[in-house]
Amino acid sequence: MAFPAGFGWAAATAAYQVEGGWDADGKGPCVWDTFTHQGGERVFKNQTGDVACGSYTLWEEDLKCIKQLGLTHYRFSLSWSRLLPDGTTGFINQKGIDYYNKIIDDLLKNGVTPIVTLYHFDLPQTLEDQGGWLSEAIIESFDKYAQFCFSTFGDRVKQWITINEANVLSVMSYDLGMFPPGIPHFGTGGYQAAHNLIKAHARSWHSYDSLFRKKQKGMVSLSLFAVWLEPADPNSVSDQEAAKRAITFHLDLFAKPIFIDGDYPEVVKSQIASMSQKQGYPSSRLPEFTEEEKKMIKGTADFFAVQYYTTRLIKYQENKKGELGILQDAEIEFFPDPSWKNVDWIYVVPWGVCKLLKYIKDTYNNPVIYITENGFPQSDPAPLDDTQRWEYFRQTFQELFKAIQLDKVNLQVYCAWSLLDNFEWNQGYSSRFGLFHVDFEDPARPRVPYTSAKEYAKIIRNNGLEAHL
């Protein structure tokens, strides 16, 4: 089961989740610094990313892990407030530039291609104080930051992700309030943030296109989180429609404007407009793009970056009471099949990724696809011999092989989440996704490979699985 020649085998991390050094060498505070320092049990045991894996000082150790796996690509993110402590180019932190230059140069020296994320949930606190993603002012701030990164690192970085999981960020931070700033705005904040995230991404893509592409010859996209969604009752028309609506609300709401035509899907617009009207709003809670903005947004991605972890069943749930919220707007309820195995929120459904990839191929004109995250957690304490978890990975690779061979999906890169056990947002250090175990009790933060790391290294060496379908 050999994958296509030149297939990219990667692992991923993100700045706040691994770096630590939260106030080292002139770094400014980000929203997760503020949020975790406030306590209040919003994060498991009030844990913080102040030290995390210590990657800010232990990059050499991370590099050893990368070399041990034989990765072809490594995806990491830049800390916006490490580079620009107040979020603006008014003051530039040279120590931050030096740190990322070293990572990029070391990767290239070792034949590893960097995939760099500009922004992975860790907004500079100064910009959150000015309204964050609910304010239109952020679009310009993000564009300036993106241009700064393109001009500083783009001579060597050719694969960029502007915004990580924009669809998760908008909902978790600004609708449900489970991520910083921690203030819920049910049924309004998520859409407002989505609107600004889409425009910020598009602006930065155009900046790359007009100012840097000719010389640097790179590619720019954003990454979107996607759960595959199946009708709970495959014979029920209302469940079938609900499953389609669910995918549209959570993936296409971002992907359709960017990849197809600059505007939100019709069903999203009509559902939210009709709910808003019933609730007595003077206009839809979903903001509208101007014709000018639609032109600006359309076609602003050079590849499709998707992050798949799990699948859910969907059934139709009429919003009789007119409650506010995104699920209520979509009129859906989601839940797992009781027969699926799970660790925490991740139910193991490897076939879901095959269906998702086919959906992206068919809906978005057969784009080049990167899976920029996929993985399985272990609960703490996690055994180093994680054979059960490796089995989930193996089944996933079989499904990817099928998608490439049978469905002719143009999948070019796979990133395992994550290189290291790390700070998993609200779950703190209780959920371990690493290919390498990190001992968070030991100040030296030693990295030790799980069985999965050794097995993944074999897959990379063979460019695929040894067994046949």
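Placement of Cβ uses the backbone N, Cα and C atoms for every residue, glycine included.
Every residue here is the original one, so none of the noted swaps is modelled.
What Swiss-Prot records for GLN17, HIS120, ASN164, TYR309, TRP417, GLU424, TRP425 is substrate binding site. A coil conformation is recorded for GLU424 (substrate binding site) in the three-state DSSP classification, outside any helix or strand.
GLU165 to Asp appears in Swiss-Prot as a published mutagenesis result, with the remark: 2-fold decreased glucosylceramidase activity. The local packing around GLU165 (mutagenesis position), expressed as other Cβ atoms within 10 Å of its Cβ over all shown chains, amounts to 24.
Here the residue is the original one, but Swiss-Prot notes a mutagenesis experiment at this spot, GLU165 to Gln: Loss of glucosylceramidase activity.
Residues or ranges marked as active site, proton donor by Swiss-Prot on the basis of sequence analysis: GLU165. When secondary structure is read from DSSP and collapsed to three states, GLU165 (mutagenesis position) falls in the coil class.
Of all the Cβ atoms in the protein chains shown, 17 others lie within 10 Å of the Cβ of VAL168 (mutagenesis position). Experimental mutagenesis at this site is recorded by Swiss-Prot as VAL168 to Tyr, annotated: No change in temperature or pH dependence. Decreased glucosidase activity.
Long-range neighbours of PHE225 (mutagenesis position) (same chain, six or more residues apart, CB within less than 8 Å of its CB): GLU165, ASN167, VAL168, HIS250, VAL306, GLN307, TYR309. In this structure, PHE225 (mutagenesis position) is part of a beta strand by DSSP. Under the heading of mutagenesis, Swiss-Prot lists PHE225 to Ser and annotates it as follows: Decreased glucosidase activity.
Annotation for TYR308 (mutagenesis position): spatial neighbours ALA226, VAL227, TRP228, GLY352, VAL353, LEU356, ILE371, GLU373, ASN374, criterion Cβ-Cβ under 8 Å with sequence separation of six or more. According to Swiss-Prot, the mutagenesis experiment TYR308 to Phe or Ala carries the following note: Decreased glucosidase activity.
Quoted from Swiss-Prot, the note on mutagenesis experiment GLU373 to Gln is: Loss of glucosylceramidase activity.
GLU373 (mutagenesis position) carries a strand DSSP state (E or B). Among the mutagenesis results in Swiss-Prot, GLU373 to Asp has the note: 2-fold decreased glucosylceramidase activity. The residue drawn here is the original one.
Annotation source Swiss-Prot lists active site, nucleophile at GLU373, citing sequence analysis. Note on GLU373 (mutagenesis position): other Cβ atoms within 10 Å of its Cβ, all shown chains, come to 25.
Sequence-distant neighbours of ASN164 (substrate binding site): residues of the same chain at least 6 apart with a C-beta under 8 Å from its C-beta are ALA14, SER77, THR117, TYR119, HIS120, PHE121, LEU222, SER223, THR372. A simple way to gauge crowding: the CB of HIS120 (substrate binding site) has 23 other CB atoms within 10 angstroms, across all the protein chains here. TYR309 (substrate binding site) carries a strand DSSP state (E or B).
Using a 10 Å radius centred on the Cβ of TRP417 (substrate binding site) and all shown protein chains, the other Cβ atoms total 25. Here substrate is bound by GLN17, HIS120, ASN164, TYR309, TRP417, GLU424, TRP425 per the record. The longest Cα to Cα distance in that group is 18 Å. Neighbour density for TRP425 (substrate binding site): within 10 A of its CB lie 23 other CB atoms from the protein chains shown. Counting only same-chain residues six or more apart in sequence, the Cβ atoms lying under 8 angstroms from the Cβ of GLU424 (substrate binding site) belong to GLN17, PRO377, SER430, SER431, PHE433.
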